[in-house]
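J.: Take a look at what Swiss-Prot says about it:
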BINDING   N670, A671, D718, T719  Ca(2+) binding site
VARIANT   S34 to T  In strain: Isolate RVI/CAL.USA/97, Isolate RVI/MYS/01, Isolate RVI/SAITAMA.JPN/94, Isolate RVI/SHANDONG.CHN/02 and Isolate RVI/TOKOYO.JPN/90
VARIANT   L71 to R  In strain: Isolate RVI/Anhui.CHN/00, Isolate RVI/CAL.USA/91, Isolate RVI/CAL.USA/97, Isolate RVI/ISR/75, Isolate RVI/ISR/79, Isolate RVI/ISR/88, Isolate RVI/MYS/01, Isolate RVI/PAN/99, Isolate RVI/SAITAMA.JPN/94, Isolate RVI/SHANDONG.CHN/00, Isolate RVI/SHANDONG.CHN/02, Isolate RVI/SLV/02 and Isolate RVI/TOKOYO.JPN/90
VARIANT   S97 to A  In strain: Isolate RVI/ISR/88 and Isolate RVI/SLV/02
VARIANT   S269 to A  In strain: Isolate RVI/TOKOYO.JPN/90
VARIANT   T313 to V  In strain: Isolate RVI/CAL.USA/97
VARIANT   S411 to A  In strain: Isolate RVI/CAL.USA/97, Isolate RVI/MYS/01, Isolate RVI/SAITAMA.JPN/94, Isolate RVI/SHANDONG.CHN/02 and Isolate RVI/TOKOYO.JPN/90
VARIANT   T416 to A  In strain: Isolate RVI/PAN/99
VARIANT   A473 to V  In strain: Isolate RVI/SHANDONG.CHN/02
VARIANT   V484 to I  In strain: Isolate RVI/MYS/01
VARIANT   R497 to H  In strain: Isolate RVI/ISR/79 and Isolate RVI/ISR/88
VARIANT   F542 to V  In strain: Isolate RVI/MYS/01, Isolate RVI/SAITAMA.JPN/94 and Isolate RVI/SHANDONG.CHN/02
VARIANT   A756 to V  In strain: Isolate RVI/CAL.USA/91, Isolate RVI/CAL.USA/97, Isolate RVI/ISR/75, Isolate RVI/ISR/79, Isolate RVI/ISR/88, Isolate RVI/MYS/01, Isolate RVI/PAN/99, Isolate RVI/SAITAMA.JPN/94, Isolate RVI/SHANDONG.CHN/02, Isolate RVI/SLV/02 and Isolate RVI/TOKOYO.JPN/90
Amino acid sequence: MASTTPITMEDLQKALEAQSRALRAELAAGASQSRRPRPPRQRDSSTSGDDSGRDSGGPRRRRGNRGRGQLRDWSRAPPPPEERQESRSQTPAPKPSRAPPQQPQPPRMQTGRGGSAPRPELGPPTNPFQAAVARGLRPPLHDPDTEAPTEACVTSWLWSEGEGAVFYRVDLHFTNLGTPPLDEDGRWDPALMYNPCGPEPPAHVVRAYNQPAGDVRGVWGKGERTYAEQDFRVGGTRWHRLLRMPVRGLDGDSAPLPPHTTERIETRSARHPWRIRFGAPQAFLAGLLLAAVAVGTARAGLQPRADMAAPPTLPQPPRAHGQHYGHHHHQLPFLGHDGHHGGTLRVGQHHRNASDVLPGHWLQGGWGCYNLSDWHQGTHVCHTKHMDFWCVEHDRPPPATPTPFTTAANSTTAATPATAPAPCHAGLNDSCGGFLSGCGPMRLRHGADTRCGRLICGLSTTAQYPPTRFGCAMRWGLPPWELVVLTARPEDGWTCRGVPAHPGTRCPELVSPMGRATCSPASALWLATANALSLDHALAAFVLLVPWVLIFMVCRRACRRRGAAAALTAVVLQGYNPPAYGEEAFTYLCTAPGCATQTPVPVRLAGVRFESKIVDGGCFAPWDLEATGACICEIPTDVSCEGLGAWVPTAPCARIWNGTQRACTFWAVNAYSSGGYAQLASYFNPGGSYYKQYHPTACEVEPAFGHSDAACWGFPTDTVMSVFALASYVQHPHKTVRVKFHTETRTVWQLSVAGASCNVTTEHPFCNTPHGQLEVQVPPDPGDLVEYIMNYTGNQQSRWGLGSPNCHGPDWASPVCQRHSPDCSRLVGATPERPRLRLVDADDPLLRTAPGPGEVWVTPVIGSQARKCGLHIRAGPYGHATVEMPEWIHAHTTSDPWHPPGPLGLKFKTVRPVALPRALAPPRNVRVTGCYQCGTPALVEGLAPGGGNCHLTVNGEDVGAFPPGKFVTAALLNTPPPYQVSCGGESDRASARVIDPAAQSFTGVVYGTHTTAVSETRQTWAEWAAAHWWQLTLGAICALLLAGLLACCAKCLYYLRGAIAPR
């Protein structure tokens, strides 16, 4: 019978070491492994049963693989596959059965304090510690009353994709017997590593932890710790396991790698072959350093490449000003930097900012003039095609034969007379001929500006432009790069797609008679190859590739051992729940705020607002037509504001009297009556010259024979009544107009869908709601707007001008084509013509109509007392429609630019998709008004037929879709009339009132460069893809890289939640 002496841990350790030495000797001698014979019904190792030599009186727990009768040295590597197969094929020799050992008594464990403690029972385990001992694992050799070393208890991890991002933490002891053994099929037995020293995980986690798995996804090294990552399935659920591996075995040798690995790091290290020598932070920092060096030298190495020949020698135009203009030579302006981009203008000895004194279109490279002279002679600086002209006009007889001068073909300078210019010929139909040097219609300060159709003869001068310089616009390394014109000399002739280049122009390629210029990396690389690979172009290619190399390094480092596709599918695709559509309902919603309608859910228009970029255009004071007068029952001696002070208001009379181009008239009514002043009637000749000798006045004196003097009732018929009227255009002190430009306007419609707010625009006309998707037929945005904030005698209101003005056409004198002063003190536009005064009787049928433009009607009114009468004054519209007047602003503007003429179409998608009906009949009463091929949209209005939405086409061009009813839209027209309109069915002819661009131009005026805008062309997707193949390829690469990065980030965040708070 076996001894019942208590077994200590030291005795157990010595026995295990002796057994290990015996096994090593046996394996060294080449002896085969001995196996304990089993009954035939118990050959299967997976079944549990009693051994043949064990007594049936008491069960015995097997200890790991030793319970199967297999002995193996765990501190050494497993035998090769050939030897393992050979050993399995041999039949083991039978051995005599051993006597069943007695059930051992509970041993005594050394406590280190001279005492002993009962050893755990080796029977059925009752706790995790006993279960670990029963599996053959021991606690580490240390004093249990002292603190365990760091390596005594380590942490491994498990997580399952079926349970979400939930991590399970398993704390266990290391076995110090080396690498864990293998089963007979060559798989690991993780149960031999399970020796928990922390809380017992749930049963399904323990079952997953003990699941055998031979595939290893990777071996991770961090400091002195090593982990093996595995993934496997348990009952259809995919699990991930991260196991802590021992660093050294009992005999001091390094632990070998597991035999079944699917990936192995090839980077070598002297100590740990599978460790990574350099991690991602070092590689990423090195890449950032290279990128910083490359970008830092990009400005020096990246220069636009111009493939050009030697520039031709251009003759300089002469600067002859003539002997008669020597006193004006010191006033010639000289542009400091770029005149059309805010340069300086020298007037006399003073330098002023060009933006303060020049018209607005001067700065935009258009046409304009600036008056530098006094009232007696017109001296102007004119600007057109980014060139400056010095124009002088005075009363000197013209020379007999002027000699014109024409510059070289490559120069854009206009013709310049070699001699002093002469004034224009008399007559409005004459022109300056060879004397014209680019000066256009002047706006002079004196009234004698009626010669040559307002064309002023003059000299042309040019300033010395700086040489043409280019720069490259880098956009984060994304092709194509653009060429930026820093300074431009017009004589060089650089153009971008046929349009002359100006400072600030951005273009992929510039062309001139001297060659081409580009910043494209492909062209730069080609030119670099042709020029023996110069350093600057090689550096350009390197800078282009560095960002993509860094992205590739980061993506490869982040995604090399993570399932990017699975994580992207799980996080991105599974996280998006598209709305389920059902029936389609279509209705309309009025555009007034507060309107509501009922689709499957109630929809209400909460409000309308628009967003834009605002640029202040200054302020101006509009011209104001003001008139006053008096009705007197006698002929006054002094017909003026002073002489008529008792009948005429003093303030308006003085304001009108001091105005420009005033009209003042005095009428004598019933002058041929007997007595009194009747003898003066013979002196009322048409000019009233004799009357002026006795009654000094600045007014015109005219008789008014035939008018009734009933206004002065209660007098004899021989009395004489006089009427005095005064009118002029003045600057009203309480009327101002401020101009603001709105660009990139976008209308935002604020809807309330079943209580949920939703904003729709032309870019995003959809609303995703819990009830379905709402699609809104949003009218097009108004485009560029001009806001006129008019403050007339304290009553402020805003008017809106649609579209950008045509400053090179009929809008050259409009408010938006001027640069106004901030203090609203500038009067804009040409000086108004003199108003016309007319005396009209009270019963004249003419009073049933309205006064004509520039007319003022004066009517005497009978007073309520004797010798008392009054005047009724009616003023007509202004006599010049191209000048800034309140009526001009009201005629060319609207009060609500973003209010569409028709309702909003609402399409609500809810169960059975149905196709929306489309109108197949032609629209009715379609009218087209505007201009074609001029870059500005024309107005198209009419009535859409019923039966569904009308997809309107004008001469084959798609204009838009409109619901049944009245529609108003704007469209760019490329063809002249007639216009055929259709809604998908038969076409009908529309009435048209359009003009071409030639009808908008002035004769004899030189304009700046402008392009003709056309409507958007139609092309197929294949044509579009062929034209943008490079952008599509680059976009696909960027999308793949971005998807990989997002997948890595999503998966990291997905698992980080469970790693921070494991269960």
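For all residues, glycine too, the Cβ spot is worked out from N, Cα and C.
Every residue here is the original one, so none of the noted swaps is modelled.
Tell me about the setting of these features in this model.
T.: Mapped onto three states, the DSSP output places A473 (variant position) in strand. For A473 (variant position), the same-chain residues that are 6 or more apart in sequence and have a Cβ closer than 8 Å to its Cβ are W481, E482, L483, V484, R506, C519.
Under the DSSP three-state reduction, V484 (variant position) is assigned to strand.
Non-local neighbourhood of R497 (variant position): C507, each in the same chain, at least six residues away, with C-beta under 8 Å from its C-beta.
A756 (variant position) has a Cβ environment of 13 other Cβ atoms inside 10 Å.
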J.: If you count Cβ atoms within 10 Å of the Cβ of V484 (variant position), leaving out that atom itself, what do you get?
T.: 18
